[in-house]
Amino acid sequence: MGSLKKDGEIGDEFTEALLYVNGVRRVLPDGLAHMTLLEYLRDLGLTGTKLGCGEGGCGACTVMVSSYDRKSKTSVHYAVNACLAPLYSVEGMHVISIEGLGHRKLGLHPVQESLASSHGSQCGFCTPGFIMSMYSLLRSSKNSPSEEEIEECLAGNLCRCTGYRPIVDAFRVFAKSDDALYCGVSSLSLQDGSTICPSTGKPCSCGSKTTNEVASCNEDRFQSISYSDIDGAKYTDKELIFPPELLLRKLTPLKLRGNGGITWYRPVCLQNLLELKANYPDAKLLVGNTEVGIEMRLKRLQYQVLISVAQVPELNALNVNDNGIEVGSALRLSELLRLFRKIVKERPAHETSACKAFIEQLKWFAGTQIRNVACIGGNICTASPISDLNPLWMASRAEFRITNCNGDVRSIPAKDFFLGYRKVDMGSNEILLSVFLPWTRPLEYVKEFKQAHRRDDDIAIVNGGMRVFLEDKGQQLFVSDASIAYGGVAPLSLCARKTEEFLIGKNWNKDLLQDALKVIQSDVVIKEDAPGGMVEFRKSLTLSFFFKFFLWVSHNVNNANSAIETFPPSHMSAVQPVPRLSRIGKQDYETVKQGTSVGSSEVHLSARMQVTGEAEYTDDTPVPPNTLHAAFVLSKVPHARILSIDDSAAKSSSGFVGLFLAKDIPGDNMIGPIVPDEELFATDVVTCVGQVIGVVVADTHENAKTAAGKVDVRYEELPAILSIKEAINAKSFHPNTEKRLRKGDVELCFQSGQCDRVIEGEVQMGGQEHFYLEPNGSLVWTVDGGSEVHMISSTQAPQKHQKYVSHVLGLPMSKVVCKTKRIGGGFGGKETRSAFIAAAASVPSYLLNRPVKLILDRDVDMMITGHRHSFLGKYKVGFTNEGKILALDLEIYNNGGNSLDLSLSVLERAMFHSDNVYEIPHVRIVGNVCFTNFPSNTAFRGFGGPQGMLITENWIQRIAAELNKSPEEIKEMNFQVEGSVTHYCQTLQHCTLHQLWKELKVSCNFLKARREADEFNSHNRWKKRGVAMVPTKFGISFTTKFMNQAGALVHVYTDGTVLVTHGGVEMGQGLHTKVAQVAASAFNIPLSSVFVSETSTDKVPNASPTAASASSDMYGAAVLDACEQIIARMEPVASKHNFNTFTELVSACYFQRIDLSAHGFHIVPDLGFDWISGKGNAFRYYTYGAAFAEVEIDTLTGDFHTRAADIMLDLGYSLNPAIDVGQIEGAFVQGLGWVALEELKWGDAAHKWIKPGSLLTCGPGNYKIPSINDMPFNLNVSLLKGNPNTKAIHSSKAVGEPPFFLASSVFFAIKEAIKAARTEVGLTDWFPLESPATPERIRMACFDEFSAPFVNSDFYPNLSV
């Protein structure tokens, strides 16, 4: 521990370092400088704070930090990412985690209660982070926050389950901004329509006035609830105050140590800092650790001396004077944002143009948690070439004031500060003291620019800062001075100096614009092999940004000088910002109650545990004594022969216990869910980057990772296949995977002249990362002297874990038990690819007879566990001049990766769904699974169905283009009908497609929306809108017949409560809740009397994975079967007496020695498709749906937003409408990510700047799932009414996967908008658009004068497929 000596140096005398956690005083020992706040909290047992990514990108680790501001003499509260915050950075502060709010026993905090009641928690892994972000906003706000502030505070939190709408609704009530918030149409903005339901007493949307067996949820009928309904009346605990001890405590310097020789210093004055810098010139200075922490964790960089400058007053100084504003380099970005907002309100408008630009740029800079700790100086001195702020400092005439260890101060213009890649004009004996920003002058304008993959919390692709100072010379304006700065175009932020020089002295008119654009092309040169790729896109953005700047300046000066040459009004949309509107939504459904619970919108059974952080996940399980931690040794090349494995360096690593390889496996090394075609540990050859070679165990997780990194593997590299097309050319297919489907006679149809027209083409689509918030993990231990093995795993398929471990260890399955309580999201990614993780951990556990815990880091999880398959479809389609489809000839390929896994089944479902909802008389489909040198791809929501349907919808769009008709017209004339026979010989029954489509078309007012989009497009050159409607038909069942079985175990206890155990896994989809509702209604008891226990292989054996959307059908039916068995046994007793309660009946049966336990079983009937004959039912039934979407794109940048989405599904009589609506919304937003945001970038021929076979996008920093700002502005969900499904339990239908594909409506709406943009330049022919439609693809498809210098009109960006 350290204190400040009289001579100003930090000494080694002990002084107590401390912090408060949830009101409890904690003394911090020396030796923890390597530890993050998250690790510390979880070591304390406060596991409600989750590790989702470890890089501050997901928000699952959010906590609130309170500190005392000695300037204002007040305590301040702010949200931080605990995964990045060094433990010692919060010394002397108060940390409040989710456990510090409310809990089930003493009452929930209003924020927790609201989220739980609003169905805002599904898997629950992200939930504590969202709650802490909202709680921090409330604690830090003097007044009720606005709706915009609420959504802004959540920008740093990701959710993969809900689609965000219920979260926004839950928190919006705290704005208290509108009395009509939950009362229908608001005077301020449309809201969601939640009400207190008289049937349940909980928030829903039914609007019903009475409790009926059948009630209709209708957006036109609302019952008011107010803030007081969730104001915490049941919350008996008190808010934690800022500890008085910390108010009085003097701030002292610190010197603390940590593992690996790290020393942490905290100086509290500038002089002390300069002395430390003189002694340790290579020390890393930090405030928030948002950059250094990632470098140390992901890049494994080692820094021996860390100096926290957050508490140095001189670096936090503010000085506002007549010339400008000077801000200290340690000032946090959130403080800078508040400061600029205050200045804009107080200073004359002409002085604050730069301040306004910074405000706009900071809005989109990272998330709130990062802005709360990241500082100005860190962002500047890191000198990232894609820094959002540095180009603005450069353009704004800012000066950086630098001091050396002697106290000498110098100033340097920001535009001269950056010398090269992460190199600045500052010596090792210097630090950045402050930044001076001058006021802008009359006729001086500063503007910010940024284009990223995602608006919220994303790094820039290209950004910029631009300034012009105009001089009024009568009827003309001349450029007196100019700055044009870009980021993302070179190894450093740079000024386009030739362009600046060219502009000065010129008349500000359209001729200058055209000439300047030519100069920029030669001034800003991006090399063709530049890291980051997207070269043509980035080049075009440099011109687009300048054009936008020129328009913006011209618009601003036009009112003051009418002589300025004006642009047409249609151009001005180019400078209008993306609106940040409140997200709203409505839900419309009928409630058909069956018994006490089925049909009711019951809240997720675990919701209250999840909102309090009490719900346990695999990594939260208390570890047994003597537990070891494991980490993988992974291949670093895509295809190679292993020459040697040297673990000598690992053996000397701290905490190392052992390295286990294939030779150590006691059982069989070959594994696989269907075909055992992959090795658990590679022996002679590796076939992908990330293939497991062995597993290291050590005393801690970090030590295991460090030791694994020291294992030296030498290779002889071999040729690698890195795309589907490379596989096709090399005939590289997995054995026995060619599949064929046939209907009618395709060749005869094409040759006979029946087809008026024939089109041929290709459709490519990329893969998708599951991005479940909880990474994969297992805890394995031995029992009874090592003769049995038990495990807790994050998996959708405990039986597969049991089977893999049994197989690898050579044990009978009866001696292996796998348990799963809940998982933090799965989406198919934990169906099979999680099993090898448990198997790998079981080897050292079994051999050492010690518990072993293996939790994957986010980057490793994304790299090795597989993704949604990328696909290639080659089609030939014949049709009439009217648009009637006659024939489809389709070759379809998926990228299986280096093992088969489930790729064949995925391919088969894609082939089944390649008709989508269309009647096609003649069909021939041939499918193949490609072997490539990538990690094996696997199941993902939809399981190939979305890929097959997306291929179909692409050629449907092309038919429409060929015939100059709307796509909707082509769809409607080709819809399947009741009795239609598919190309796999299944007859459609209870087909509700037409009814559903018609109702949606009316409710979304599609024709009006299209007219309005056309009208908008005619008046706006650079913004375009598009609308689209898409249908879906999703088959329900496993396509492998034997998997359509389910078991359950039901116990009735003498107190009248019921315990249910079944083979399905709760992963947020509400399966346990629905199953409990089935049991409650069966016994006619309250839902609170039913408890669903963990999924365990020793309770229900041989369970199929929780997948295929069929779990509610199967396990609900199995539970009902068990309940009915018990009811039948109880009936003789019940018929003889009138019992007042179920408990009385149970007690009587017990005394009559009646068995109150039953095993239920369900077999899905009438299934079994024969691929040889091409006959048989592949599915039990279909879930039909349709969606409408309206989007707006910025043709100059490729940015887009979804203005509206309306979704309608036929779910029969829903078991739980609220849960089903949540599944629909979540699937839609996840699908939106697939078609428009999420792009996997691999090292392949298309991305040569990435190491071959390696995944670049292996974390939230580079891979962008939708954030709260990406959900549609208006998201409406309706369930078709009055259509019970006779083929599933209680007339319901499956919901998990069917809505996913409906997000393609956004994709095709984008394409319609692009079509409008291309029409502006005379490009009216059909054009391909690959998925995902990222900003790069959108912008480059909108060919214009700003992209023409770099590409032709038929240019399409590369895609990893």
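Just so it is clear, glycine is given a Cβ too, placed from its N, Cα and C backbone atoms.
Here the original residues are kept at every noted site.
Here Swiss-Prot flags Cys53, Cys58, Cys61, Cys83 as [2Fe-2S] cluster 1 binding site. In sequence order, Leu38, Thr49, Lys50, Leu51, Gly52, Asn81, Ala82, Cys83, Gly129 constitute the residues six or more apart from Cys61 ([2Fe-2S] cluster 1 binding site) in its chain with CB-CB distances below 8 Å.
The [2Fe-2S] cluster 2 binding site annotation in Swiss-Prot covers Cys123, Cys126, Cys159, Cys161 and rests on sequence analysis. Cβ neighbours within 10 Å of Cys123 ([2Fe-2S] cluster 2 binding site), excluding its own Cβ and spanning all shown chains: 29.
Reduced to three states, the DSSP call for Ala1108 (Mo-molybdopterin binding site) is coil. Marked as Mo-molybdopterin binding site by Swiss-Prot on the basis of similarity to another entry: Gln796, Phe827, Arg941, Ala1108.
Per-class residue totals from DSSP over the domain '2Fe-2S ferredoxin-type' (15-101), listed helix then strand then coil: 14 helix, 31 strand, 42 coil. According to Swiss-Prot, the domain '2Fe-2S ferredoxin-type' annotation covers 15-101, on the basis of sequence analysis.
Quoted from Swiss-Prot, the note attached to the mutagenesis of Trp364 to Ala states: Decreases activity 8-fold. Around Trp364 (mutagenesis position), the same-chain residues six or more apart in sequence whose CB sits under 8 Å from its CB are Asp388, Lys450, Ala452, Arg455, Asp456, Asp458, listed in sequence order.
For the published mutagenesis Tyr421 to Ala, Swiss-Prot gives the following note: Decreases activity 4-fold. Within the same chain, the residues at least 6 positions away from Tyr421 (mutagenesis position) whose Cβ sits under 8 Å from its Cβ are Ala383, Pro385, Pro491, Leu492, listed in sequence order. DSSP assigns Tyr421 (mutagenesis position) to coil in the three-state reduction, placing it in neither a helix nor a strand.
According to Swiss-Prot, the mutagenesis experiment Glu831 to Ala carries the following note: Loss of activity. DSSP assigns Glu831 (mutagenesis position) to coil, not to a helix or a strand.
Same-chain residues at least 6 positions away in sequence with a Cβ under 8 Å from that of Arg909 (mutagenesis position) are, in sequence order, Phe943, Gly944, Gly945, Gly948, Gly1035, Thr1039. Record note (Swiss-Prot) on the mutagenesis of Arg909 to Ala: Decreases activity 12-fold.
Annotation note: Glu1297 (mutagenesis position) sits in a coil segment as assigned by DSSP. Record note (Swiss-Prot) on the mutagenesis of Glu1297 to Ala: Decreases activity 40-fold.
Fewest other C-beta atoms within 10 angstroms, among the binding-site residues Cys58, Cys159, Cys161, Ala1108, are seen around Ala1108. Distance from the CA of Cys159 ([2Fe-2S] cluster 2 binding site) to the CA of Glu831 (mutagenesis position) is 20 Å. Measuring Cα to Cα from Phe827 (Mo-molybdopterin binding site), the recorded positions that fall within 10 Å are Cys161, Glu1297, out of Cys53, Cys58, Cys126, Cys159, Cys161, Glu1297. Summarising the environment of Cys83 ([2Fe-2S] cluster 1 binding site), the number of other Cβ atoms within 10 Å of its Cβ, over all protein chains shown, is 28. Most Cβ neighbours within 10 Å among the binding-site residues Cys53, Cys126: this distinction goes to Cys126. In sequence order, Gly826, Gly828, Gly829, Glu831, Ala939, Phe940, Phe943, Met1067, Thr1106, Ala1107, Ser1109, Gly1296, Glu1297 are the residues of the same chain, not among Gln796, Phe827, Arg941, Ala1108, whose CB sits within 8 A of the CB centroid for the Mo-molybdopterin site. Considering only the recorded positions Cys53, Cys123, Cys126, Glu1297, Ala1108 (Mo-molybdopterin binding site) has Glu1297 as its nearest partner by CA-CA distance. Cα of Cys53 ([2Fe-2S] cluster 1 binding site) to Cα of Cys126 ([2Fe-2S] cluster 2 binding site): a distance of 11 Å. Looking just at the domain '2Fe-2S ferredoxin-type' (15-101), the mean pLDDT is 97.
Gln796 (Mo-molybdopterin binding site) sits 13 Å from Cys123 ([2Fe-2S] cluster 2 binding site), taking the C-alpha atoms as the reference points. Distance from the CA of Cys58 ([2Fe-2S] cluster 1 binding site) to the CA of Cys123 ([2Fe-2S] cluster 2 binding site) is 15 Å.
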